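Annotated features, as they stand in Swiss-Prot:
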- Tyr91: active site, proton donor (ACT_SITE)
- Lys162: active site, proton acceptor (ACT_SITE)
- Arg144, Lys162, Asn443: substrate binding site (BINDING)
- Glu234, Asp235, Asp258: Mn(2+) binding site (BINDING)
- Asp141 to Asn: Increases Km for manganese 14-fold. Increases Km for malate 5-fold (MUTAGEN)
- Lys162 to Ala: Decreases kcat 235-fold. no effect on Km for NADP (MUTAGEN)
- Asp194 to Asn: No effect on Km for manganese. Increases Km for malate 8-fold (MUTAGEN)
- Lys340 to Ala: Increases Km for NADP 65-fold. No effect on kcat (MUTAGEN)
- Asp464 to Asn: No effect (MUTAGEN)
Amino acid sequence: MKKGYEVLRDPHLNKGMAFTLEERQQLNIHGLLPPCFLGQDAQVYSILKNFERLTSDLDRYILLMSLQDRNEKLFYKVLTSDIERFMPIVYTPTVGLACQHYGLAFRRPRGLFITIHDRGHIATMLQSWPESVIKAIVVTDGERILGLGDLGCYGMGIPVGKLALYTACGGVKPHQCLPVMLDVGTDNETLLKDPLYIGLRHKRIRGQAYDDLLDEFMEAVTSRYGMNCLIQFEDFANANAFRLLHKYRNKYCTFNDDIQGTASVAVAGLLAALRITKNRLSDHTVLFQGAGEAALGIANLIVMAMQKEGVSKEEAIKRIWMVDSKGLIVKGRASLTPEKEHFAHEHCEMKNLEDIVKDIKPTVLIGVAAIGGAFTQQILQDMAAFNKRPIIFALSNPTSKAECTAEQLYKYTEGRGIFASGSPFDPVTLPSGQTLYPGQGNNSYVFPGVALGVISCGLKHIGDDVFLTTAEVIAQEVSEENLQEGRLYPPLVTIQQVSLKIAVRIAKEAYRNNTASTYPQPEDLEAFIRSQVYSTDYNCFVADSYTWPEEAMKVKL
């Protein structure tokens, strides 16, 4: 056990002025703190007052991240006290701004920075990390950060923010989480010229050297932390994201949140929307604006969900259309990747999205291309003309990249549109006086619960069925009252309960399918998983002190 000033410098141990007098004396920190004793609730109040005093979301982000560096328990106590308020600060949309200014906001290193020049030595670098038990890693190479593109080493803000939500929303213990940046350079000329840039100052290394780095990283991580260590890939460029997922998914315990997590939350929204449209998913025609990893991930999970309804895979694929930067994806068109070719149909080539919407007449329109304003007034009005209750998801992040706003959607569909977005939007009051609360299809509904479930049962590999199961659980947690208010997702205040239910369901299916590795199987799975959840309450550091009977303590001469 640390003592003295080291206790106050360790965010895992530090309680600030919540240390009792006895703790201060026993830990040799008496006199290193003001002669004041504050409870955790008073400390939360102090942080909230400072938070409210700030006017910039970036400054609020820095305030909270500084707190995480000082007092971990208090940081998570603050986050969980009002998750709906703080999630947009520690994650989307503010984390995107924080990544763009990461050099300016950088205070204290958090996570592991591994570069292309460290090949052959990654195992040694992992030994430098102070924690010997790591259950979850979020790793990025910074090439496709949200909808902002290549931010290189500045992308470290994403794994840090993601893992904060692993704990705040899922209860995964923070000391068992490790954010990792794989720095192979950046093609962002602005960053290469930025005097505050904290990463390697050269163009991205690609090809065999890049693949060798990834292979070594995966082998080193599992050698150090075990084959059941969860490795989440985050914000890799499209080409690498699919390739690496296919390469590693059956060898390691891994998933890609941009492909599979986004798919799960989008399908959850669609399943909830079906309770409004009163039909089946396989009755719908889906059009995607975008054909990257998010779109393809959603499309593949929709196919799986339609198959579960009894439709063949071929029939399900016929109901899905995609538009990329070159237009409608059709058979015979040039520049189609194998993943896109999967959803190419016999149709003439078309480029304009408004014309495509008029021609295809989709019942579901999903935007994941990070093109702000792509869903024009004409498109929204056409969707309302084709459908009694059009389903329109503007899932691109951050807010500036959203295909349309909630207000535009409700206005141009005359309040009939069923809406979900990737970033938060304020409630909208219709001319009728009804107030609608746009559903935010945030991946944070998915990955914390998935992580908790996977870690709790020691799941060996994470298949797409896990994400369809997760989508079903999320949709089931949406009440009729939520739907009447325009919400396609459970209120964020319930996200910890939702994550727990996801974890329990994943673990149950893992034990049923013999894919779990934590044995013996707990008799009460929910109670077992609850026992694994992180507590934000302070630990007591007073030594266990007691006395013996006086006769037993007599000194014999």
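Each position is counted from 1, following the chain as shown.
Placed from the backbone N, Cα and C atoms, the Cβ positions cover glycine too.
Each residue contributes its Cα atom, and for Asp141 (mutagenesis position) and Asp235 (Mn(2+) binding site) these two points are 7 Å apart. According to DSSP, Arg144 (substrate binding site) is assigned to coil rather than to any helix or strand. For the recorded positions Asp141, Asp194, Asp235, Asp258, counting C-beta atoms within 10 A of each C-beta gives the highest total at Asp141. Neighbour density around each Cβ, counted as other Cβ atoms within 10 Å, peaks among the recorded positions Arg144, Lys340 at Arg144. Those residues of the chain, other than Arg144, Lys162, Asn443, with a C-beta within 8 angstroms of the mean position of the substrate site C-beta atoms are Thr140, Leu146, Ile158, Glu234, Asp235, Asp257, Asp258, Gly261. In the three-state DSSP assignment, the secondary structure recorded for Asp258 (Mn(2+) binding site) is helix. Annotation: Tyr91, Glu234 are the recorded positions among Tyr91, Arg144, Glu234, Asp235, Asp258 whose CA atoms are within 10 angstroms of the CA of Lys162 (mutagenesis position).
For Asp464 (mutagenesis position), the spatially nearest entry among the recorded positions Tyr91, Glu234, Asp258, Asn443 is Asp258, judged by CA separation.
Close to the recorded Mn(2+) site, the chain also has Thr140, Arg144, Ile145, Ile158, Phe233, Phe236, Ala241, Asn256, Asp257: residues not among Glu234, Asp235, Asp258 whose Cβ is within 8 Å of the site's Cβ mean position. Each of the recorded positions Glu234, Asp464 was ranked by the number of other C-beta atoms within 10 Å, and first place falls to Glu234. Under the DSSP three-state reduction, Asn443 (substrate binding site) is assigned to helix. In sequence order, the recorded positions near Arg144 (substrate binding site) (Cα within 10 Å of its Cα) are Glu234, drawn from Tyr91, Asp194, Glu234, Lys340.
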